[in-house]
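Here the structure comes first, spelled out in C-alpha cells, and everything after it is commentary.
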Amino acid sequence: MARRRLPDRPPNGIGAGERPRLVPRPINVQDSVNRLTKPFRVPYKNTHIPPAAGRIATGSDNIVGGRSLRKRSATVCYSGLDINADEAEYNSQDISFSQLTKRRKDALSAQRLAKDPTRLSHIQYTLRRSFTVPIKGYVQRHSLPLTLGMKKKITPEPRPLHDPTDEFAIVLYDPSVDGEMIVHDTSMDNKEEESKKMIKSTQEKDNINKEKNSQEERPTQRIGRHPALMTNGVRNKPLRELLGDSENSAENKKKFASVPVVIDPKLAKILRPHQVEGVRFLYRCVTGLVMKDYLEAEAFNTSSEDPLKSDEKALTESQKTEQNNRGAYGCIMADEMGLGKTLQCIALMWTLLRQGPQGKRLIDKCIIVCPSSLVNNWANELIKWLGPNTLTPLAVDGKKSSMGGGNTTVSQAIHAWAQAQGRNIVKPVLIISYETLRRNVDQLKNCNVGLMLADEGHRLKNGDSLTFTALDSISCPRRVILSGTPIQNDLSEYFALLSFSNPGLLGSRAEFRKNFENPILRGRDADATDKEITKGEAQLQKLSTIVSKFIIRRTNDILAKYLPCKYEHVIFVNLKPLQNELYNKLIKSREVKKVVKGVGGSQPLRAIGILKKLCNHPNLLNFEDEFDDEDDLELPDDYNMPGSKARDVQTKYSAKFSILERFLHKIKTESDDKIVLISNYTQTLDLIEKMCRYKHYSAVRLDGTMSINKRQKLVDRFNDPEGQEFIFLLSSKAGGCGINLIGANRLILMDPDWNPAADQQALARVWRDGQKKDCFIYRFISTGTIEEKIFQRQSMKMSLSSCVVDAKEDVERLFSSDNLRQLFQKNENTICETHETYHCKRCNAQGKQLKRAPAMLYGDATTWNHLNHDALEKTNDHLLKNEHHYNDISFAFQYISH
C-alpha cells in the first residue's frame, strides 16, 4: 500500500499548499485621498424614511421567477432611522416589524432625549468628569491619599504569635500589666549619626565652594537650585511631597496597641519553674522594663529625699541618670552551675528573634561569645532544645566555620554575617570564641547586633583588657553575662561586669571605688571598727539594692528537687614523711626567704608553684633547680628520681596518690561508677595517666593540647553508658568550664586554685541535668601547708561573693588580711588549721562533731559536717569508710545537698 505523502509545507491560512504573498499589496493612494477630502457628513441625520428605505430583504424577496435565490445577508439602510416622535407615525403596512426594532437606541439618540430632556445634562456631566479606571463594581474601601509612586504597604494590626490565653501559656510581657515598652532602636541612631555626618560634610563642601566663589571676580549662579515657584506661579512641590512620605518615617508609622509576648510552647513544656522565672527576668531586663522602673524609682527618691531642692537641679540629676543609662538594657545571669543558664538564654533569644510587642521580632541578629571549648556545645544545645532545622547558627571556632564551604576563612564568614540584612540573614546567631572575636572585631563595625550573650562572662572581669574593649566596641544595647561566679577576687571585677552589661549604672570606676568598694572592704576586715562596720553594711545594702534589679542569683539548692543527692567533701591530707622533709627544706631555702623578706628580684609565684607541686607528688619537682644543695637530701634507696624509666608511680611517697590508688581500686572492683580526675597541672595528669596504664585502667584525657573539634567527641564517648572508659583526666584550665560529664558520678579535684571560681567550675562537671546517680565529690587539701592557706583565701572570697551577690549578711568574719600573708609557714601540730580558725562550737577539742548545724549553706563551710579521722568509719561513702584503716586523712568537711 502506497503511503500518503505529507505536504512539504504546512497550510498557512491562505489555502492548503498555496504560497503566501511575498510582495505586499500596493497602497491605493487615490482612494485614501478621496476619503480624506470628502466633506464630513453626520451619520445619523434626521430625514424622512422613503417608502423603500430601511426595508430588509425577507424570505419572500428571495424567490425570483419561481426559483429560490441564495440567501444573502440582510441589507440595512441607516437613513431616516433617527426621527422625531411626530414623524414616527406612518402606515404600519409600509414598514415591516424588523425596521421598527432596528431603530437607534443609544445614549445620543434623539428619541431618548425627547423622552427624558434631563438626560443631556447628565451626559455633559459625565463627559466633563475626570477619568477613573473603569473597574466594574469597584468601591474604595480605604482612606489612603492617592499619590504618585508605588502602592503603599498596608500594615496590619499586630497580634500575638502564640495564644496568651492557653492553659499552659507562659506570658513574658502583658501590656495591660507592664505598660508600654520603650524599644531602643540602634538602627535609627546609626542613621541619625550617618545623616549628621552627611550634613556636616555637605556644609563643609558648601563653605569651600563659597570661599572659591568669593575669590572669583564674577560669582556664578548656583546651578541646579530648586526654584520655589513654577513659571505659572504655583508652588513647586518637592519630589518627596509628590510621592508621599516614606512608610518607614516616624510620622507615617502607625501606633498600634501592644500585644502579649508568649514563650514558644515547645520550650514552655520543658522549662522548670525556676527557669521560667529566669526567662521572665532576662526578658524584662533586655527590653528596658526593669530600667524604666529603676529610673522612675530614682526620680521619685531624688524628689522625696530633699523636697526643698530646686526643680531645675532635680531635673538635671534625673536627666543625667537617664542619659547614663539610656540603652543599657543588660543583666547578669549569676545562677550557680547546673541550673540551666544555657536553656534560659536560648528561650530568651528565640523569643526576641520571633516576637515583639508590635507583632514583629525585636532583634535580627544575636552573638554568643563563649570559650573555644564550648562553641560546638552551644550549637548542639540549640539543636537539642529548638529541634533540627529550626535555627541554623554560624559556629566559628577559630579555624573553620560552618558558612560558605571549606575555602571560606573565618574573617570572610564573620564579614558576610555582619553585612547580611533583612531576608539575607539566613544564620541569625553567631557563636564565636572570645579569642576569635577579639581578632576579628573590625569585621563587626557598623553591624547592629540585637543581643549579646557572654558565656563564662567572668573573663570580662578586667575592664582594661583587650577582650573587654573588643566586646564593648560592638554596637549592642542588650548584653547578658552568664557567670556562676560573678565575684572572683574583689569588687573591682564585679564593677567591670556591671559596667559591661549596664554602662553608667554605678558611675565611673573612681566613683564606685570611693562610694562602695573601699567602705565595704574595710567593714569586712576582721580588725574593723564599729564605725567602719556600720558604714560598710550601709554601703553594702545600697549596692545590693541597686544591683539586685539587674542580677539574678539562685543556688544549687533548687536542684535538690530534680537531681540525685550530692555529697561534697573537703579532704585534708597528711603529708608523707618524704614530702614533709622536702617541704621543710623548701620553706627554709634562700629563694623562699627572699620572698618572705620582700627582696627585689624574688619570684613568689614560682615558690608557691613548687610547694603546690610537692603536695601532689615529689616526682613533679626538679631537684637540681629547686633545692640549694641536692646532695644533702636524704632520699630513700628505692626512690625513683624524676625522669626515670620506671613504669609504675611510687604512690607510697605521696599521700594524695595513695588515697587515689585505693579509691580507683574500690571503684573498679566494687561498683560500675565512673570518675573524673581534675588538676591544675598537666604534670600531675601525666603521673595519673602513667599509673592508670600500669594498673590497666581505661582512661581518656582532655587538656590544652587537644583540638577543639575532638573535645566534644571525647566527652560524648565518655558519657556513653556502654563505654569502657571509667576515668576522665581533665585539666581545669582547658575544660573546667561548661563541659557536661554526667557519665561519671564521682569527681576528685587534686589541688586547689587561687581563684575559687575555677574550683567551683571544676566541681560542677558531674552534678548536672541528666545525672541519674548520687554524686560524690572530693577536694584534696594538704594539711597545714600552703594549700590550706589557699583554701582559707578562697573562703574569704566566697564570703565576699555571698555578701554582694547572695545578700547573705550574716557570714562570719573569719580571717584577717594579715593572716593571709603567712603563706610560707607550715603548721606541724594540727589536724585542720582551717577548722581551728572557725572556732567551731559544735566540735570538741579533738575535732569530734557533737551536733549538726541547723542548716547547711553551700558557700559556708562552717555549717557543714565536720569529720575527724574516727568519724570516717560512720560515713555512708564506702571509699571514705575504707580510709579509716589508713592514716592519710586527718580531717574532712562534708556537705549533703538534701
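Glycine too: its Cβ is placed from the backbone N, Cα and C atoms.
What Swiss-Prot records for ASP335, GLU336, MET337, GLY338, LEU339, GLY340, LYS341, THR342 is ATP binding site. Taking a C-beta cut-off of under 8 angstroms and a sequence separation of 6 or more, THR342 (ATP binding site) has the following same-chain neighbours: TRP378, GLU381, ASP455, LEU482.
Residues or ranges marked as domain 'Helicase ATP-binding' in Swiss-Prot: 322-504. On the 0 to 100 pLDDT scale, the domain 'Helicase ATP-binding' (322-504) averages 85 in this prediction.
For 659-812, the entry in Swiss-Prot reads domain 'Helicase C-terminal'.
In Swiss-Prot, a mutagenesis experiment is listed as LYS341 to Arg, annotated with the note Complete loss of ability to support homology search. Counted within 10 Å of its Cβ, the other Cβ atoms near LYS341 (mutagenesis position) come to 25, all protein chains included.
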Residues satisfying Cβ distance under 8 Å from MET337 (ATP binding site), sequence separation of at least 6 | GLY484, ASN556, GLN760, GLN761, ALA764, ARG768
Same-chain residues at least 6 apart in sequence whose Cβ lies under 8 Å from ASP335 (ATP binding site) | GLY278, LYS341, GLY484, ILE552, ARG553, ARG554
What residues, ordered by sequence, lie under 8 A Cβ-to-Cβ from GLY340 (ATP binding site) and sit at least six positions away in the same chain?
-> ARG272, GLN275, GLY278, ASP769
Enumerate same-chain residues with a sequence separation of six or more from GLU336 (ATP binding site) and a Cβ-Cβ distance below 8 A; give 'none' if the list is empty.
-> GLY484, ARG553, ARG554, THR555, ASN556, GLN760, ALA764, TYR858
Look up LEU339 (ATP binding site) in the DSSP assignment and report helix, strand or coil.
-> coil
Around GLY338 (ATP binding site), which residues of its chain at least 6 apart sit with Cβ under 8 Å of its Cβ?
-> ASN556, LEU559, LEU563, ALA764, TRP767, ARG768, ASP769
